[in-house]
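> Features from Swiss-Prot:
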type	residues	note
BINDING	S23, Q28, I46, P47, T48, A49, S50, G51, K52, T53	ATP binding site
DOMAIN	33-197	domain 'Helicase ATP-binding'
MUTAGEN	K52 to A	No ATPase activity
MUTAGEN	D145 to A	No ATPase activity
MUTAGEN	E146 to A	No ATPase activity
DOMAIN	229-422	domain 'Helicase C-terminal'
Amino acid sequence: MRVDELRVDERIKSTLKERGIESFYPPQAEALKSGILEGKNALISIPTASGKTLIAEIAMVHRILTQGGKAVYIVPLKALAEEKFQEFQDWEKIGLRVAMATGDYDSKDEWLGKYDIIIATAEKFDSLLRHGSSWIKDVKILVADEIHLIGSRDRGATLEVILAHMLGKAQIIGLSATIGNPEELAEWLNAELIVSDWRPVKLRRGVFYQGFVTWEDGSIDRFSSWEELVYDAIRKKKGALIFVNMRRKAERVALELSKKVKSLLTKPEIRALNELADSLEENPTNEKLAKAIRGGVAFHHAGLGRDERVLVEENFRKGIIKAVVATPTLSAGINTPAFRVIIRDIWRYSDFGMERIPIIEVHQMLGRAGRPKYDEVGEGIIVSTSDDPREVMNHYIFGKPEKLFSQLSNESNLRSQVLALIATFGYSTVEEILKFISNTFYAYQRKDTYSLEEKIRNILYFLLENEFIEISLEDKIRPLSLGIRTAKLYIDPYTAKMFKDKMEEVVKDPNPIGIFHLISLTPDITPFNYSKREFERLEEEYYEFKDRLYFDDPYISGYDPYLERKFFRAFKTALVLLAWINEVPEGEIVEKYSVEPGDIYRIVETAEWLVYSLKEIAKVLGAYEIVDYLETLRVRVKYGIREELIPLMQLPLVGRRRARALYNSGFRSIEDISQARPEELLKIEGIGVKTVEAIFKFLGKNVKISEKPRKSTLDYFLKS
């Protein structure tokens with residue numbers, strides 16, 4: 001099917017042609033003929049890189065241009081939202097406005113009403129539904145990317161509830177990797193089902209075992225080791241993507257591979273890699289990353305900072321980095337294809353010990369093999385060490401992906417959603433709640449809601465007992481102020497209960513370590529883990545701070561290993577946050593507490609939200625005397641600063657280090673800086689021309705500074 005055959009606005013056709021698209025892949029053509037341009041719901045289950053997103057783009061833009069209204073594109077990750085935001089910019093050329101919404105769950109974000117296409121994470125859109133944002137009534141089409149994540153234990157319920165709310169109110173398009181029960185999901189959504197295994201680049205799959213790769217067609221190739229699979233790809237001027245099961249392993253394997261890979265590179269390639277390595281900020285994780293990059297290999301995992309993850313992804317796509325060793329986070333929708341994908345580990349650690357990686361995840365990883373426009377064939381290879389290679393082949397290569405199951409019955413998910421139905425959607429009886437539940441994927445799969453009804457009644461009792469709701473003699477449910485605020489804050493009611501229970505102690509002795517320990521014990525945060533080696537030091541620090549904590553010694557009721565671990569994981573997290581707000585350099589925090597930069601940012605983002613939520617719950621409970629203290633602490637958490645730097649944080653391009661440099665140089669307020677001359681600020685370490693120009697523009701003064709080298713620097717001395 002050619003673009004010219006498409007019965008859509010000419011502006012859509014011209015935009016596609018500007019991208020170099022003249023015709024559609026077979027599954028794209030099938031989807032576009034299925035009725036989605038006429039408003040039918042659709043579930044599109046096709047392989048990675050087969051053009052799922054483009055189908056959704058055309059449907060969204062066509063709907064907006066023909067019927068008005070808005071389109072919402074739901075993604076699972078902030079990084080994916082950023083990627084799609086960049087991709088969708090093309091549509092601004094024809095007059096559509098594109099926006100991205102992630103984070104800040106306590107806002108209606110009415111500004112989004114000015115936009116036509118809104119990209120949001122599932123959690124963000126769920127929070128907007130709870131806040132009753134006025135523009136949501138104008139949403140005519142909703143796309144759920146990675147819809148198979150409805151089966152995710154952590155986040156599936158959120159996506160399911162969004163879809164249940166929007167069914168019948170907007171056209172729904174689900175984009176999915178291959179799943180085991182697409183018919184079931186499509187029937188629930190009342191959607192046309194498009195399933196295909198067609199790929200733009202042929203995928204050749206095999207299993208490596210004891211020096212041989214056995215391909216799915218029965219042919220065999222010899223390789224001396226699994227590492228040789230990487231070196232062979234690089235000799236062919238191709239890239240390799242290796243998946244392992246742990247972060248530390250990703251780092252170790254990347255460093256080991258880089259030693260050999262470097263010998264396969266040209267001098268210009270090594271020069272480009274050295275420049276890349278030199279651009280990284282200094283911290284212990286980045287030191288390892290820089291060392292690996294100098295040898296042409298990088299590692300990628302959630303512990304890396306955002307800038308480092310983007311740097312690795314972009315330079316791997318460009319071919320500067322030759323191989324990437326990653327944990328499966330990289331397979332979650334981010335666009336990083338490679339000629340050869342190697343799955344080094346098919347087992348991973350879980351809460352229940354070692355378990356096999358699901359088939360659906362392995363298929364997603366293997367699906368990254370083959371770069372459209374560059375490769376005629378992509379190769380996906382599973383490394384089998386102790387497992388029977390024939391069984392691995394049958395299970396993963398020829399096996400059918402697992403069925404998806406609703407996660408709505410998970411108690412934490414259900415608790416939050418039941419309160420939201422009462423507090424923000426006006427449901428006032430058990431029957432009304434059950435009627436909503438009857439429209440969910442859970443009810444569709446189970447065919448009855450009896451087992452869920454008992455859980456819902458238990459949740460209602462919990463909400464009643466803890467003053468989130470009240471129930472009249474006529475069994476009418478009414479939300480109380482605590483329930484309404486909790487639902488809109490987008491926190492677990494159990495978190496709000498913990499805040500309520502400890503509020504008196506917080507008011508009596510407000511202190512950072514106590515508050516950080518409290519929020520780190522809530523179900524809304526995943527605290528840092530610790531090793532046996534760290535435990536002794538954590539115990540020592542605990543005795544230093546125990547009088548400032550709001551929770552008793554975990555051993556007070558006898559030894560319980562689960563409670564001990566929970567308590568000290570929260571305590572370690574509190575120590576990291578305390579170091580962060582006391583301006584301890586990131587590298588020192590990484591080294592002292594054995595954490596990664598990406599994890600620090602994740603914890604900081606969540607902690608800021610929970611301190612804000614604690615402040616809001618304090619208002620509801622009338623504890624106004626600590627509101628200002630908590631707001632100050634929230635700002636300190638956000639920026640990682642001591643209190644005296646807060647006034648300087650409103651300056652553009654000024655983070656924690658530049659603010660400290662300004663303060664230590666005598667510029668302690670906005671007024672001090674407004675009276676300074678540009679050359680005075682330029683003398684301060686870390687303050688460059690762009691920063692000074694931005695600061696003065698913020699102050700309403702236009703200053704242009706010619707970029708001259710600073711004569712005091714060693715760099716200038718060496719060049720002169």
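Glycine too: its Cβ is placed from the backbone N, Cα and C atoms.
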> Within 10 angstroms of the C-beta of S50 (ATP binding site), what count of other C-beta atoms is obtained when all protein chains are considered?
22
> For E146 (mutagenesis position) and S50 (ATP binding site), determine the Cα separation and express it in whole Å.
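Computed Cα spacing between E146 (mutagenesis position) and S50 (ATP binding site) is 14 Å.
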> Cα within 10 Å of K52 (mutagenesis position) is the criterion; apply it to the recorded positions S23, I46, D145 and give the hits in sequence order.
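Matched recorded positions: I46, D145, sequence order.
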> Fill in the CA-CA distance, I46 (ATP binding site) to D145 (mutagenesis position), as an integer in Å.
12
> How far apart, in Å, are the two Cα atoms that lie farthest from each other among S23, Q28, I46, P47, T48, A49, S50, G51, K52, T53, the residues recorded as binding ATP?
18
> For S23 (ATP binding site) and D145 (mutagenesis position), determine the Cα separation and express it in whole Å.
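One finds 23 Å between the Cα atoms of these residues.
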> Note the mean pLDDT of the domain 'Helicase C-terminal' (229-422), expressed as a whole number.
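The predicted confidence over the domain 'Helicase C-terminal' (229-422), as a mean pLDDT, is 91.
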> Counting across all protein chains shown, how many other Cβ atoms sit within 10 Å of the Cβ of I46 (ATP binding site)?
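I46 (ATP binding site): 26 neighbouring Cβ atoms within 10 Å.
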> Radius 10 Å, atoms counted are CB only; among the binding-site residues S23, T48, which position scores highest?
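Result for the most crowded candidate: T48.
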> With DSSP assignments reduced to helix, strand and coil, which class does S23 (ATP binding site) get?
strand
> Check the DSSP secondary structure of K52 (mutagenesis position), expressed as helix, strand or coil.
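Note: K52 (mutagenesis position) is helical by DSSP.
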